[in-house]
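The block underneath contains the structure these notes are about, expressed in structure tokens.
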Amino acid sequence: MLKPEMIEKLNEQMNLELYSSLLYQQMSAWCSYHTFEGAAAFLRRHAQEEMTHMQRLFDYLTDTGNLPRINTVESPFAEYSSLDELFQETYKHEQLITQKINELAHAAMTNQDYPTFNFLQWYVSEQHEEEKLFKSIIDKLSLAGKSGEGLYFIDKELSTLDTQN
């Protein structure tokens, strides 16, 4: 049985994953608007992936006999000055998610909630991959610079980049 503190924290994380999905969907819209179709497709796939992260938490809460609580989610930021700025923000967001997952895993361990700690290990591993993925995109954008040709090739690569890297 989950302690009330863990139920609250799992619900918070579930809602943060929902926000992540909406954020990446909004970023996808920005990319589409600015004709970065490869980046838009990549971010749409990533938005779907974040929704599966939310669903895993939702299912864990119900599987443990608890009620998931979906809260009102704030509108994600929608304006960026460049593709580089947008991906800098994705990286910062993934760092925030990593911090929150680590805090959640720590709370599970502190509360001797070993089943939840075990469940969260998938997220710990996933966040390592997420940060690595977005850091690699930022590095490529930095190498490409602001030239149209460089951005074109990065955008083209993003269209084929698997979110499960």
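For all residues, glycine too, the Cβ spot is worked out from N, Cα and C.
As written in Swiss-Prot, here are the features:
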{"type": "BINDING", "residues": "E17, E50, H53", "note": "Fe cation 1 binding site"}
{"type": "BINDING", "residues": "E49, E126, E130", "note": "Fe cation 3 binding site"}
{"type": "BINDING", "residues": "E50, E94, Q127, E130", "note": "Fe cation 2 binding site"}
{"type": "DOMAIN", "residues": "1-145", "note": "domain 'Ferritin-like diiron'"}
{"type": "MUTAGEN", "residues": "E17 to A", "note": "Initially 100-fold slower Fe(2+) oxidation rate"}
{"type": "MUTAGEN", "residues": "Y24 to F", "note": "Initially reduces Fe(2+)/O(2) stoichiometry from 3.1 to 2.2"}
{"type": "MUTAGEN", "residues": "E49 to A", "note": "Initially reduces Fe(2+)/O(2) stoichiometry from ~3 to ~2"}
{"type": "MUTAGEN", "residues": "H53 to A", "note": "Initially 6000-fold slower Fe(2+) oxidation rate"}
{"type": "MUTAGEN", "residues": "E94 to A", "note": "Initially 200-fold slower Fe(2+) oxidation rate"}
{"type": "MUTAGEN", "residues": "E126 to A", "note": "Initially reduces Fe(2+)/O(2) stoichiometry from ~3 to ~2"}
{"type": "MUTAGEN", "residues": "E130 to A", "note": "Initially reduces Fe(2+)/O(2) stoichiometry from ~3 to ~2"}
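Here E126 (mutagenesis position) comes close to H53: these same-chain residues lie at least six apart in sequence, with C-beta atoms under 8 angstroms from its C-beta. Of all Cβ atoms in the shown protein chains, 23 besides its own fall within 10 Å of the Cβ of H53 (mutagenesis position). Mapped onto DSSP helix, strand and coil, the domain 'Ferritin-like diiron' (1-145) counts 116 helix, 0 strand, 29 coil. Nearest to E17 (mutagenesis position) in space, judged by Cα atoms and limited to the recorded positions E50, E94, E130, is E50.
For the recorded positions E49, Q127, E130, counting C-beta atoms within 10 A of each C-beta gives the highest total at E130. Taking the C-alpha positions, the distance from Q127 (Fe cation 2 binding site) to Y24 (mutagenesis position) comes to 16 Å.
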